[in-house]
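What Swiss-Prot lists as domain 'Tudor 2' is 347-403. Swiss-Prot lists 611-682 with the feature domain 'MBD', giving sequence analysis as the kind of evidence. What Swiss-Prot records for 744-817 is domain 'Pre-SET', and it gives sequence analysis as the kind of evidence. Look at Swiss-Prot and you will find CYS746, CYS748, CYS752, CYS758 tagged as Zn(2+) 1 binding site. One entry in Swiss-Prot concerns the mutagenesis experiment CYS798 to Thr. Its note says: Abolishes methyltransferase activity. Swiss-Prot gives this note for the published mutagenesis CYS1242 to Thr: Abolishes methyltransferase activity. The annotation that Swiss-Prot gives for the mutagenesis experiment CYS1242 to Ala reads: Decreases endogenous retroviruses silencing and cell growth.
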Amino acid sequence: MSSLPGCMSLAAAPAAADSAEIAELQQAVVEELGISMEELRQYIDEELEKMDCIQQRKKQLAELETWVLQKESEVAYVDRLFDDASREVTNCESLVKDFYSKLGLQYHDSSSEDEASRPTEIIEIPDEDDDVLSIDSGDAGSRTPKDQKLREAMAALRKSAQDVQKFMDAVNKKSSSQDLHKGTLGQVSGELSKDGDLIVSMRILGKKRTKTWHKGTLIAIQTVGLGKKYKVKFDNKGKSLLSGNHIAYDYHPPADKLFVGSRVVAKYKDGNQVWLYAGIVAETPNVKNKLRFLIFFDDGYASYVTQSELYPICRPLKKTWEDIEDSSCRDFIEEYITAYPNRPMVLLKSGQLIKTEWEGTWWKSRVEEVDGSLVRILFLDDKRCEWIYRGSTRLEPMFSMKTSSASAMEKKQGGQLRTRPNMGAVRSKGPVVQYTQDLTGTGIQFKPMEPLQPIAPPAPLPIPPLSPQAADTDLESQLAQSRKQVAKKSTSFRPGSVGSGHSSPTSSTLSENVSAGKLGINQTYRSPLASVTSTPASAAPPVPPVPPGPPTPPGPPAPPGPLAPPAFHGMLERAPAEPSYRAPMEKLFYLPHVCSYTCLSRIRPMRNEQYRGKNPLLVPLLYDFRRMTARRRVNRKMGFHVIYKTPCGLCLRTMQEIERYLFETGCDFLFLEMFCLDPYVLVDRKFQPFKPFYYILDITYGKEDVPLSCVNEIDTTPPPQVAYSKERIPGKGVFINTGPEFLVGCDCKDGCRDKSKCACHQLTIQATACTPGGQVNPNSGYQYKRLEECLPTGVYECNKRCNCDPNMCTNRLVQHGLQVRLQLFKTQNKGWGIRCLDDIAKGSFVCIYAGKILTDDFADKEGLEMGDEYFANLDHIESVENFKEGYESDVPTSSDSSGVDMKDQEDGNSGSEDPEESNDDSSDDNFCKDEDFSTSSVWRSYATRRQTRGQKENELSEMTSKDSRPPDLGPPHVPIPSSVSVGGCNPPSSEETPKNKVASWLSCNSVSEGGFADSDSRSSFKTSEGGDGRAGGGRGEAERASTSGLSFKDEGDNKQPKKEDPENRNKMPVVTEGSQNHGHNPPMKSEGLRRPASKMSVLQSQRVVTSTQSNPDDILTLSSSTESEGESGTSRKPTAGHTSATAVDSDDIQTISSGSDGDDFEDKKNLSGPTKRQVAVKSTRGFALKSTHGIAIKSTNMASVDKGESAPVRKNTRQFYDGEESCYIIDAKLEGNLGRYLNHSCSPNLFVQNVFVDTHDLRFPWVAFFASKRIRAGTELTWDYNYEVGSVEGKELLCCCGAIECRGRLL
């Protein structure tokens, strides 16, 4: 015990030290802030009290305390009742005992079951006379085995009873079905006071004939026929007998009980008015939608609501969309719920211009705000705003995607198109269709479609099984079936797209058993003095075989090649680094002289490969050139400017001066691609990997001119064993004619600088005539050894037949091979990828896609057996033909409002180093931009292209309402969908799907032989009587965009947008509809309540007057004829709502009118659906297909094909090659170059360009990758595979590239 105080003192010492430190710290805080700790605490408490979240939590806490007190009082009240009841029972028992004692009886506690009689088995045999036979089975214990006869009799009686019961059930069922109609007419068989959780006199909501819901009281539950009806007395007078799906609970359901597809009643706010409408839950609360529910109302509107604005439907239907009256909305909801969470939506951001449909017309509009899945669109014509669901086909990108897929389906059914994914996906700068995913799960999540039950949570429906295709023993049928099982990537490019360097996961790379002794084609690469030919097969090292995989025949042994550097498998601090560049300190002075060969005599290299493997942009500095960056002010804006100073002291400020200097001095060791005037491209910025687990200096083993290093910073996994080949290898059945007689050569002596005299340059220039406008671009091709944008018609480089110097020629780039320094690296979750080790300037050549060239049939077969991850289509012919027919438009113009981003057009030099990295807000990165959700009087819509109209249109169409209106189209406030056809076209049946409707609409709008096609072949339509087209030519927005940027621009960003001939663009006649409302707006019945539109009705009434008074450059009326009119060749007369046809002639607004033939539609439905491929293949076209100027519907012969009529078919260019019908495939799975490792990105930094080098055969271009923007060192290089989502049956590939423009899905 004596040592206890010492222990206590030792324990108290640290505490005292801590208290002293705390005191010192408090004293320091007081001295620094000038306030005491108590004042600081008080200040912090006051600030916390002011915070909204604290006040909200306190309010919630107070409510919780109130609720707890209320519950405690209720519990106490129940306890008191229980105690009182117990006391009363005790008193009652005492009274009973007293009574028994008075009677002289003895009272004892017993159970009622103990005194019950033995059970009696009753067998009822109903007959026609309703006689009941009761047989006492007797005591079970008294039965003996001797009673065999009695048992047999009982069994016979039971069997007879069952037979008679079945017979009576059949008779009763037949009689009840005959009397069912009488029961449904009002013969009430009984009234109930309770039905589940529905009790008479409870508060509920009911639906009135006006389609709005109102509060009331349940006064009766009646059994009518086989169902139940609920009689509701509304608070605002009136009674109604409603079904269970037309009443709702008067409480707000918890969030966990609601799912996508739940049937609810929600509040719709229109200004100061609030209405209750029925709808379905389209989104559950999450962070992106500010914890709100997205509701799709039955009449086509969409809106975000909170939980306190929802009421659950009492007895919803099993398929909730069947309760929607409007057919177009019903089809949309069914497709939406079935496909959820795969929701295609247009990716938008504020300020973008886009075409939006309204009343059957495409109007020029602008994105004002993006709120989750909704976007507020401002119509520039009348400044009207409207909220639209981003997945609605009223937005031009969504409509273009639907129509293109429907058109492809028609061609497949008609045998005009081979069953293959559409390699020209709708990709354009600006709005793109994005497939959102529920990334919280691991796979496809199908939402439950069971109706919301108030007692138990809904059970999800099982996934509908896919019907297997019947196996066919015929060889051709098996081959045809195998063709649809391979996926092929597409190389469609969106010019000028800006995105991140991340990529999506590619298919897993596997090690294969590769024969290393395959022969290749010799390729010439650049040498300063002579052309040196290398044979890849001679340097191919033996590849170790891998046990798994199909057996392959042994190849010839490869001769010994150069030994590869050893791989570092251990953990290193960093990869081997090279010394940094140090600029020389001495200054260069210029003395006036004439530059010649002697200016570079002192720096000419003794060895040809002195700086091989260095950054090509750094090589001029290593040869004593100086690269200086200066600042200068242009138009009150400070910009950067790059100047090169030569060894002789001459300053070079432009690429033209650099090119002239190189030719004047005869410089054959420095080339134009080694110079860059972009101030944001740094030539001495190197990327250094950190602590690799695995490192290889060169995986090409010397086959490439520049070493390709490999590093793994994730684990010790080595790269896949692939036979590296930097050139393409013809496969079985493939012959490439590389003879000089199949080439066109030039005789240039000036390095092919004069494009007008170079035959190879002229091939590139003349090929640009295959554009929609047919105009020749004299500036096409390489500009100072760089390609600023994709050239769809291809680039023709100088070849071995040319007499120009291979080293000095400005038209030789791709054939020189890899020049930039790249690295193969292991990504976190995307397999292996390629990144650059130095900055890459915009337009620079990066690499090619090399591999084995296969025929289409062999590629399909091989893709099923070994995989299709590295397939690429050589479809240059098809891409150019489609481009010529007017399907594509890469260039943003003032009329092509879909996809024009006004912010992107303002491109100039700013003071930041990487201006492209500051991305604008979009619907992905900033889903909820504004905190205050606007509930102003603007319309919201989600579904198909709906036509809403104003009071004036109803007045104009009042005279023809009885004749032109289809039956049962709903109340006047419900817009008529475009899928409902009028005026000679039968309305589609209720069984039609949305895809079939679009396909029927396309085929129904085919133009007859008397139709007119514009010079660009963008669309075909009929000439209206007296409708002459006028030339517009207004380019105000394009001019403003071109002058809004900085006056001084970098060379890499100096891109002039192409312009089409305004005369050709505006040679479009105007077509209007006669005796009908324009855009399928038939007058409606006057029944029902019109949804209040406040000031919108006035704007709608002004639409007709405004559209006729608009500028000729603002409106283009385009109307497709129906099949009956297409055959007769007649045109429609102008309607009353549109005056002169010439007053509405433009590209900015296009009117579309849909119609379909019912019989033709049924025939298409009976056809077997098109079989989809199961092979994904990249396409080597360097651009994307998109719908030009709105819808750009191409007239097809599908209508005549369906009717058995003969229609002329234009011969495809590929058929001139011995009748070939399909393109060739490049497969880089077993043999290939670094291009096989390039991953996908929805916002890539590379684009694909077809280049003709060793042959001018249009079937075999080289597939080259160019930088679409400046790329910072260490950035992963990516390109857009352009898969068409849903094109490969049974395959789904999510995209997680991380780009703002990410489309969500690849397949």
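Placement of Cβ uses the backbone N, Cα and C atoms for every residue, glycine included.
Every position carries its original residue.
The structure displayed is predicted, hence computed values, not measured ones.
Features recorded in Swiss-Prot, as mapped to the structure shown.
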{"residue": "CYS746", "record": "Zn(2+) 1 binding site", "Cβ neighbours (10 Å)": "21"}
{"residue": "CYS748", "record": "Zn(2+) 1 binding site", "Cβ neighbours (10 Å)": "24"}
{"residue": "CYS752", "record": "Zn(2+) 1 binding site", "Cβ neighbours (10 Å)": "25"}
{"residue": "CYS758", "record": "Zn(2+) 1 binding site", "Cβ neighbours (10 Å)": "26"}
{"residue": "CYS798", "record": "mutagenesis position", "Cβ neighbours (10 Å)": "28"}
{"residue": "CYS1242", "record": "mutagenesis position", "Cβ neighbours (10 Å)": "30"}
Alpha-carbon spacing, CYS1242 (mutagenesis position) to CYS798 (mutagenesis position), which is rounded to whole Å: 33
CYS752 (Zn(2+) 1 binding site) to CYS798 (mutagenesis position) - Cα separation in whole Å: 9
Other residues, Cβ within 8 Å of CYS746, CYS748, CYS752, CYS758 Cβ centroid (Zn(2+) 1 site): ASP747, ASP750, GLY751, ASP754, LYS757, ALA759, CYS760, HIS761, CYS798, CYS802, CYS804, CYS809, ASN811
Residue pair CYS748 (Zn(2+) 1 binding site), CYS798 (mutagenesis position) - Cα distance, angstrom, rounded: 10
Spatial separation of CYS798 (mutagenesis position) from CYS758 (Zn(2+) 1 binding site) - C-alpha basis, Å: 9
Secondary structure composition of the domain 'MBD' (611-682) [DSSP: H/G/I, E/B, coil]: 17 helix, 20 strand, 35 coil
CYS798 (mutagenesis position) versus CYS746 (Zn(2+) 1 binding site) - Cα distance in angstrom: 7
Secondary structure composition of the domain 'Tudor 2' (347-403) [DSSP: H/G/I, E/B, coil]: 8 helix, 32 strand, 17 coil
